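Chemist: Got these off Swiss-Prot a minute ago, pasting:
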ACT_SITE  D1452  active site, proton acceptor
BINDING   I1338, G1339, E1340, G1341, Q1342, Y1343, G1344, K1345, V1346, K1361  ATP binding site
DOMAIN    1332-1590  domain 'Protein kinase'
MUTAGEN   K1361 to A or R  Loss of kinase activity
Amino acid sequence: MRDAIAEPVPPPALADTPAAAMEELRPAPPPQPEPDPECCPAARQECMLGESARKSMESDPEDFSDETNTETLYGTSPPSTPRQMKRLSAKHQRNSAGRPASRSNLKEKMNTPSQSPHKDLGKGVETVEEYSYKQEKKIRATLRTTERDHKKNAQCSFMLDSVAGSLPKKSIPDVDLNKPYLSLGCSNAKLPVSMPMPIARTARQTSRTDCPADRLKFFETLRLLLKLTSVSKKKDREQRGQENTAAFWFNRSNELIWLELQAWHAGRTINDQDLFLYTARQAIPDIINEILTFKVNYGSIAFSSNGAGFNGPLVEGQCRTPQETNRVGCSSYHEHLQRQRVSFEQVKRIMELLEYMEALYPSLQALQKDYERYAAKDFEDRVQALCLWLNITKDLNQKLRIMGTVLGIKNLSDIGWPVFEIPSPRPSKGYEPEDEVEDTEVELRELESGTEESDEEPTPSPRVPELRLSTDAILDSRSQGCVSRKLERLESEEDSIGWGTADCGPEASRHCLTSIYRPFVDKALKQMGLRKLILRLHKLMNGSLQRARVALVKDDRPVEFSDFPGPMWGSDYVQLSGTPPSSEQKCSAVSWEELRAMDLPSFEPAFLVLCRVLLNVIHECLKLRLEQRPAGEPSLLSIKQLVRECKEVLKGGLLMKQYYQFMLQEVLGGLEKTDCNMDAFEEDLQKMLMVYFDYMRSWIQMLQQLPQASHSLKNLLEEEWNFTKEITHYIRGGEAQAGKLFCDIAGMLLKSTGSFLESGLQESCAELWTSADDNGAADELRRSVIEISRALKELFHEARERASKALGFAKMLRKDLEIAAEFVLSASARELLDALKAKQYVKVQIPGLENLHVFVPDSLAEEKKIILQLLNAATGKDCSKDPDDVFMDAFLLLTKHGDRARDSEDGWGTWEARAVKIVPQVETVDTLRSMQVDNLLLVVMESAHLVLQRKAFQQSIEGLMTVRHEQTSSQPIIAKGLQQLKNDALELCNRISDAIDRVDHMFTLEFDAEVEESESATLQQYYREAMIQGYNFGFEYHKEVVRLMSGEFRQKIGDKYISFAQKWMNYVLTKCESGRGTRPRWATQGFDFLQAIEPAFISALPEDDFLSLQALMNECIGHVIGKPHSPVTAIHRNSPRPVKVPRCHSDPPNPHLIIPTPEGFSTRSVPSDARTHGNSVAAAAAVAAAATTAAGRPGPGGGDSVPAKPVNTAPDTRGSSVPENDRLASIAAELQFRSLSRHSSPTEERDEPAYPRSDSSGSTRRSWELRTLISQTKDSASKQGPIEAIQKSVRLFEERRYREMRRKNIIGQVCDTPKSYDNVMHVGLRKVTFKWQRGNKIGEGQYGKVYTCISVDTGELMAMKEIRFQPNDHKTIKETADELKIFEGIKHPNLVRYFGVELHREEMYIFMEYCDEGTLEEVSRLGLQEHVIRLYTKQITVAINVLHEHGIVHRDIKGANIFLTSSGLIKLGDFGCSVKLKNNAQTMPGEVNSTLGTAAYMAPEVITRAKGEGHGRAADIWSLGCVVIEMVTGKRPWHEYEHNFQIMYKVGMGHKPPIPERLSPEGKAFLSHCLESDPKIRWTASQLLDHAFVKVCTDEE
């Protein structure tokens, strides 16, 4: 219950009376026998109440709280009207008898009491100023909160005394409790009287003298025991009488206090107020009757029959003829708005009548007691429906206006949004709580300011402009051509409005373009990204949309089983709940009938518009990304960021699509109607998916061209494949395209591996023939053979890694895609159906797919979720992550036929057994409809279950069908892609075999022609090592490729497997020496390969081939093992040494990469980091051994060579891990692809100094020396003698004593220097509050010197700029203050941070962020690599964009003013030449007329003054281009000219700095946009951020 309602008086009267203070004194007497401590003074209670009432008041303080759980009353929004509070409290009292009821605050007063209740009570309220109302409400709420806390702390009497003392003196007459009042219900009630009732004695009087003493004692004891165990009826009656008396007097006193307060507020006596209330209550039956018979009176509004009302709302997408469209069109839109406005005013008036009626009673129970119709069910339903309609209509109207403000749209009615003006600032008498309004305002501010803040700096800047774009700005941007692109289509938003697509008409549809959101979308994507944009829009709109959706759901709609889960893949964006809260489900059952009876207009149009606006904003993001696609082929350095943006917009678009469908599926009665107006959105989603696929194909092709392409390639492909599996099911036709694309990519990897092998062999052969043609000495020939052998081993090793990654990805594709087996009917369809019926199969009926025949086993008939998962799996959805347990025996049979007539002829259309109806998702139905199924498919969820289910099905239906494909995909396009992938894998087997033959042929010819007998044995050793490495590669590849094959491909790979084994055995018999009784280590992998031959491969051989293979195996094994004591005739053994693959200079120090393990490819799955961590010592030893082997000639050791001894030499930088070379290379390592050389820096061979690495300016070295000096000072202080220690102690004691005396004002303090803070304050600068100590000088510029500085309090290292000036030099102080003002206004991670200033008489100290890695000019002296240039350029462009958006022109952008930090960030600083523009929105060139800056970086308009017009922000863009040239070449532009006047002359004559040739095409295009001579054509910083040159990933995903 709310507080006691005072007599309705106009709001001006409230201001005259101390209502805020007396609000706490209002009682709200419940009819229950407990007191309310918030309602009456404690002194009055102690006088009137008994001890029991006081105890009950103290017993349960929680029940007297003002805050009640109001969520369960109406369900659409918290019941915040005083009427709603009363109804909730009355219901609470009925449900919990004997518990005190709580009150809620009365927010507004009613109209004057003299007015008739039938008059329009809203007119008097409209005259009140909104400002005074809000101020009064805030003061009252604050006072209530404070005093309530005091009451709960047992300070009630003290607070009442203080409040009473603060009130104006006014006589309050005494109230007679026994006096009857007309307006109080307890006055005529009969007072309960409790009198002691004599109880008749029934026991017979017995003479005690007749009983013995022991018997008498026994009798007395028995009587006492019986009395103790029984409850006295007398005491029970007396106790009940006392409770009734206390409750009566408590309720009576509360009602009298309420009457007294009503009289006090109205300025009447108690008797006059009593008479007034009695008279006013006579009109209550008429008010109740008017509410019960209320129906909206539209008066003179002529509306057509197809208006959007609850009786018959027009369904979205309803078709009309063009004539109806033109006739009904806009008139229906304006008519709906008029209906909304009229209905809102009338409902508001009827609710005010209800408030007026309830204000005449102290509680709702008292009102219900006098008028039973008020408590009737029909009255409650009617009032609840009115509250529901009023709350949701007002809420949706407000959210539409908020969205218009956020999106920068002012004239909402021009674009067809159903927004109407609310005539009063308080239309529904406070129906919406203040907290909700304030929360909405906070969310709006967050959304507007969110586009200005970065991820690193969540606090918005005070100078950030609001994200509100005027219509003029939109029209300007539209006229500039940024909207009319080739992908732009006219898509009206009228399809989201409840009165249909055609109703807007041609006049309104021309305004309904999604391009009106373009300025907002462009800015939001750049400044906070799509993910934050979706999160904030969802936070702003989701609550209102959910409440409206629950109210619009029709309960009489037939419910069919359908699978519509929340998007699990979007859980990091927003959480969608498939079921609304239970408290919100209660409203629609009552509301719909009542709303129809009252002829209220539907709020469905506003709901549909809001849902569509969210979808259209994301649609515009899709369009923007499509238009920003680079025209040419993107480079490797920018394609990663482009792929990342594609994935982000695809994920966001699908999330918003599912949210839109979730909101509208039950409102519009089915997803078919929801999908009918999303064709344009679906088309753009498909286009974006195709763009993503093109980027992926280009990316993999570029990576394959790198020398070390095998590193991390599989991880990249797995990540992209997992993402594609999640999203493609929700895009039309996406599953088949995705499967085909990734099969092509895997085949492309296998083909490129073969090409890499052939090109490497071609280079080796060419080098060998070149060395042979030189006719050099034997030493040169030997060196050439050794180098080529080593190169071949590296070639086979890299080809092995590439093939391993490609095969691993191909096997993963096969596991995910091959989930079906294809059968061909060998009998008629009738026989098959009879067999299925005999096996108790169940047919699955899908509405709309009558030509698709689906059968499942009888065990799955009740498992509809499993059937839906099987259907999803058949269409390509990844079901491996579903939380439900997967049935091992779950499968379905799928076949499809053309028309129903043919089905009836073939027998497919006749099924007389059991059938079950399933309604899948719309995407599943679309895919099933477009699938081509020629034969019968058996589909399972996972490929691991396919073999078992296929064999079981074949046995059950034996003789009726034959297997065509044992394992294939359910979609023909993917099945063809998998077949092509297997053919590519078989082709690589042939290319590996050909490569080994080529190496054998190459070395055989060389040795036969050129090598002498004495050198032949040594060179044969290297030749055999290369051959064994090639064979080992072939072994591992053949063993792995077998696992990829199925069906007829297994027989093909079996033939190649046996052929390769025969090739190896022949090589061993002809080129290798016989063994000595044990198996040599080099033959281990060959023997393992022979053991892995499957019996199926051998069984397919003809008898002659099998016998020859058997004989060859026996001969090979005998030759390799040999006899224990075979003599060694040669100086060196001819058997190959244990193969050691020499590490490439870019390989990680991993022992597994040096010596291949017998397990083959399986060891490659271990991450290199994990392998390196535990084997660093072994890796170092292996590296040393490899280096020794590579440097020297092979020693005579035979097959089992002795490991090389470690040599104490200088550390090899190539053998170590990543050396600490250039800092730029370490930053670039995060951006570069993992397979790039880890020692690609030109400075990799440099030795690092013992002291900390320094930059060219020596700033880091000096700071290191400063820290060393401080540590030495501390060490010297610790070595003091006893005398120094005593003196120091005395000095510290004196300082503490003086400090304590100064604190007590006993002594003063002499100031050495006068305070100059007044000078700081008048310029408004931030002064430092920390103690600091100056360090070394690190630089000197035009305006002062720069030192390092340490904060004594925190130890933080800062930069301190010292500026000296003459005393009273106000000009210098003002110029410096202007620079600091520019600093203070902005806080961004790419701008140097400003801490404060300290001003003295002749100098000023400016404290700034210290950038410890020097300037960009210093690190660019040797030129930078392009990926680093791109990273730095992006950060500089972001910093310039932030300055320009704040209206600041830097005017001195150059390498010396751009600073680097150890974290890799670029920071733009030195704002000495910057200027703050007066007009932020102005973007024209002529903004500044002074010439400042550095000549080499000056724009032409700065030098020429633009013929008197001045220059603007475009000058910074020219300087940015000059900085990029400096990073590329290492020299500033125009470095060949010595004087500034020469440079100014060249630039002024229209010459541009030459663009470096070694820059990529994207970089050259970027520079051409920066170095435009005409500033009007030159791109802005915002446009440059969309260029492909700066599309780099600044952080790892």
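Just so you know, glycine gets a Cβ as well, placed from its N, Cα and C.
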Chemist: So among I1338, E1340, G1344, V1346, all listed as binding-site residues, which is physically nearest to K1361 (mutagenesis position)? Use the C-alpha atoms.
Modeler: V1346
Chemist: Cα distance, D1452 (active site, proton acceptor) to G1344 (ATP binding site), nearest Å?
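Modeler: For G1344 (ATP binding site) versus D1452 (active site, proton acceptor), the Cα atoms are 16 Å apart.
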Chemist: If you count the C-beta atoms lying within 10 Å of each candidate's C-beta, which of the recorded positions I1338, E1340, V1346, K1361, D1452 ends up with the smallest number?
Modeler: E1340
Chemist: What's the CA-CA gap between E1340 (ATP binding site) and the residue listed as 'active site, proton acceptor' in angstrom, rounded?
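Modeler: With the alpha carbons as reference points, the distance is 16 Å.
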Chemist: Between the Cα atoms of the residue listed as 'active site, proton acceptor' and V1346 (ATP binding site), what distance do you get, rounded to the nearest Å?
Modeler: 18
Chemist: Applying a 10 Å Cβ distance cut-off over all chains shown, what neighbour count does G1344 (ATP binding site) have?
Modeler: 20
Chemist: Averaged over the domain 'Protein kinase' (1332-1590), what pLDDT does the prediction give?
Modeler: 81
Chemist: State the three-class DSSP label for G1344 (ATP binding site), counting H, G and I as helix, E and B as strand, and everything else as coil.
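Modeler: For G1344 (ATP binding site) - judged by DSSP and reduced to three states - the answer is coil.
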Chemist: With DSSP assignments reduced to helix, strand and coil, which class does the residue listed as 'active site, proton acceptor' get?
Modeler: coil
